[in-house]
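A.B. asks: Per Swiss-Prot, the features are:
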DOMAIN    122-296  domain 'GLD'
BINDING   133-140, 177-181, 233-236  GTP binding site
MUTAGEN   Ser140 to Asn  Abolishes interaction with PML
DOMAIN    402-640  domain 'PH'
DOMAIN    661-781  domain 'Arf-GAP'
Amino acid sequence: MNFQAGGGQSPQQQQSLAAPGGGGAAAQQLVCGGQFGGAGPGAGGGGPSQQLAGGPPQQFALSNSAAIRAEIQRFESVHPNIYAIYDLIERIEDLALQNQIREHVISIEDSFVNSQEWTLSRSVPELKVGIVGNLSSGKSALVHRYLTGTYVQEESPEGGRFKKEIVVDGQSYLLLIRDEGGPPELQFAAWVDAVVFVFSLEDEISFQTVYNYFLRLCSFRNASEVPMVLVGTQDAISAANPRVIDDSRARKLSTDLKRCTYYETCATYGLNVERVFQDVAQKVVALRKKQQLAIGPCKSLPNSPSHSAVSAASIPAVHINQATNGGSSAFSDYSSSVPSTPSISQRELRIETIAASSTPTPIRKQSKRRSNIFTSRKGADLDREKKAAECRVDSIGSGRAIPIKQGILLKRSGKSLNKEWKKKYVTLCDNGLLTYHPSLHDYMQNIHGKEIDLLRTTVKVPGKRLPRATPTTAPGTSPRANGLAMERSNTQLGGATGAPHSASSTSLHSERPHSSAWAGSRPGPEGLHQRSCSVSSTDQWSEAAALPASMQHPASGPAESLSSSPKLEPPPSPHSNRKKHRGKKSTGTPRPDGPSSAAEEAEESFEFVVVSLTGQTWHFEASTAEERELWVQSVQAQILASLQGCRSAKDKTRLGNQNTALAVQAVRTVRGNSLCIDCEAPNPDWASLNLGALMCIECSGIHRHLGAHLSRVRSLDLDDWPPELLAVMTAMGNALANSVWEGALDGYSKPGPEACREEKERWIRAKYEQKLFLAPLPSSDVPLGQQLLRAVVEDDLRLLVMLLAHGSKEEVNETYGDGDGRTALHLSSAMANVVFTQLLIWYGVDVRSRDARGLTPLAYARRAGSQECADILIQHGCPGEGCGLAPTPNREPANGTNPSAELHRSPSIL
């Protein structure tokens, strides 16, 4: 973090990165040069409004990371310079002049803090127009006339940044005008939505400059993506300065500039000035609509043959950059709601846009056709409601998960006294949820529905199970067992809490507690039994033999099984020959043909059960065996997908989007990290976090004995590396650490890789415990605590490490000035410095300290917008109280002070 004036950039770079400032009630703001603009190019912050095409040169491939770092550096350079001005103001002896200058600086600072990137809603669309031409072109007079209605003859060499409201097709836009002081550069080309080329009709050089600027712009960006307007100014034409560029030459140039529109203007009395900017705004809006129509069908319907054209009035003009700036664009929502139809009229398209917010609705069903992604059931005897559901299965909007399987199933009621079978509209989604509604209408209206999280469930078919194991064979070891399903079942059972399970695997409806093979299977405290794993293979189900009813152990969970007593027997399914009066199952001694009878009866219904680890059961029944098979397989696939998603969740959060190997390699490549910090053994793979250094495995064992207050040891390959720890390791390294801890060797020799452990331990303890070789502090009359504050402000990492190594707990917790209360941790949090914040906490700075206004370091981190610093502080117990308190600025201006700006101010301790 650089607090040098200008953020280490040239004035031209600062100008090109600056955006329009905010603050002030004027309809437009004139901020020449843009030195106090908001962070990021433009109000939306964020690069080109259209994707660059046509194979741009290599220099255009500027990474987002580099651009972001440059913008942060520019942004953070403003406040230190402003506060340096405040310090200089204090030296002015004339108090009246001092107060006047201070008020002006405060106004500038407030305009910077309240720029549109911090205040303007992302829903406000923007148009970014660049004005280019040489100093004699008259472009500054053109812009000034448009903004103020007056004529100013002077040309602005540095250009300017301006804002004005403009209305296009009945919609208001924030027009950002960038008067470029020189030729178009890469950043300018990436920023603009449109370009106005300006030349003077009485100046040949300005005329020739236009085409040179055009060629330069084309080297950075495809000219077909940028609307252009050519303007010839008449302001300087007089008897002494006659017209040099005739109309034919000007129109020939407009043809060379991709046939752009040509205007002649006069800023003296306003000829065509308003028309130029209105026309360029119209061109930008029209281009965006054209791109929306081109992108929309491809985005939602990659295989659609054709779409009818949509009039411009039917689609609201929306800034295409909103997708980048605000997270989503209105158009992306619009395009995702276009249905999968070969041809769509304008009227239907408007209906779809209106109905997209409530998914699905009866309006959406009017223009639907039968979906071809679900299999037809022409051979099945389905009732009318089921056929209607099948015809309208694609009536699913973008607001809900798309089902991978859906249809009408019978579900048994969970009420103990009246367990009836009722029709339900059941959907299985790819997010691991099984939902059911009383009807298709309720599903489409998203009401009266219930859902089952399949993560901790299994699916079973009553009367069918895995082949029974013999007493000498462990359950589940049959060669025909499905290993994948067994593994899933074990994972589910292992993840349960509060419910004991046995090691053996049996069927939920056929427990055998008296058998030696199932001796471990008995009801738990909540009536739970160990369940067998689900196997979707039909031959495994068919091989299972039903047990006699006298040997069946009834389930005692919340929902009774089908083998329970006669008085609790639920009524048979309506699908079973549609007989509502089927007789009760016999619970007496079975006949010799009992098993076959049970199998025949099981074939009459096509039921399957979803069972959770908590003992809940949901009974469903399909119309055919094939349909049940498909449902069971689909549910099992989603159970497996849910489990796999849980297993990979940790991997996704370890390094965010970074690859572990790349992150570790980045730590290894830091200067000095190729050798152990203590014995110089090659390729160290252990780390000390607070030292920011790598070491060999033998030295790491010695460091562990030092204690975590001296060295926090972690494996480079075996442990997790969150971003904040990686930031510390990559910022420091062995070379920096040894420049501090071995800064005063005075002839001592380090032990080598072949030295014995005792010798290495003596060296390490002398180095870190006794601090015998610690580099001396620089000679200064400033106390150590104040030097620490200075090191944080100046972003001096080596000095910070040295001061922390020398300092006591009282010294590192010293505050800045009397009555201020800010510690070094407050300052590092306000500066969003993750490395300094983490090191200060490790070396004993109090995370609970508060400044004079009652603010904790967490409040400073949140005001600075640093989620990384906030996470570190919360992890170490920093309280969040006080983050909403308004700080009291140190300076005491009369009016207009912005409290939030004070948190960005680094203390003036130099």
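Placed from the backbone N, Cα and C atoms, the Cβ positions cover glycine too.
Substitutions noted, but not modelled.
Locate each feature and note its surroundings.
C.D. replies: In the three-state DSSP classification, Lys139 (GTP binding site) falls within a helix.
In this view, Ser140 (mutagenesis position) is surrounded by 25 other Cβ atoms within 10 Å of its Cβ, with every protein chain counted.
Mean pLDDT for the domain 'Arf-GAP' (661-781) in this predicted model: 89.
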A.B. asks: How many Å lie between the Cα of Gly133 (GTP binding site) and the Cα of Ser140 (mutagenesis position)?
C.D. replies: 9
A.B. asks: Could you state the CA-to-CA distance between Arg178 (GTP binding site) and Ser140 (mutagenesis position) to the nearest Å?
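C.D. replies: Cα-Cα, rounded: 10 Å.
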A.B. asks: In the structure shown, with every protein chain counted, which of the binding-site residues Gly133, Gly181 has the densest set of Cβ atoms within 10 angstroms of its Cβ?
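C.D. replies: Most Cβ neighbours within 10 Å: Gly133.
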A.B. asks: Would you mind ranking the binding-site residues Arg178, Asp235 by how many other Cβ atoms sit within 10 Å of each Cβ and giving me the lowest?
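C.D. replies: The binding-site residues Arg178, Asp235 were compared, and Asp235 has the fewest Cβ atoms within 10 Å.
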A.B. asks: Tally of helix, strand and coil residues over the domain 'Arf-GAP' (661-781) according to DSSP?
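C.D. replies: Residue counts for the domain 'Arf-GAP' (661-781) by secondary structure: 48 helix, 11 strand, 62 coil.
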A.B. asks: I'm trying to understand the geometry here, so how far is the Cα atom of Ser140 (mutagenesis position) from the Cα atom of Gly181 (GTP binding site), in Å to the nearest whole number?
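C.D. replies: Here the two Cα atoms lie 10 Å apart.
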A.B. asks: Could you tell me which of these binding-site residues, Ser136, Lys139, has the greatest number of Cβ atoms within 10 Å of its own Cβ?
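C.D. replies: Within the set of binding-site residues, the most crowded position is Lys139.
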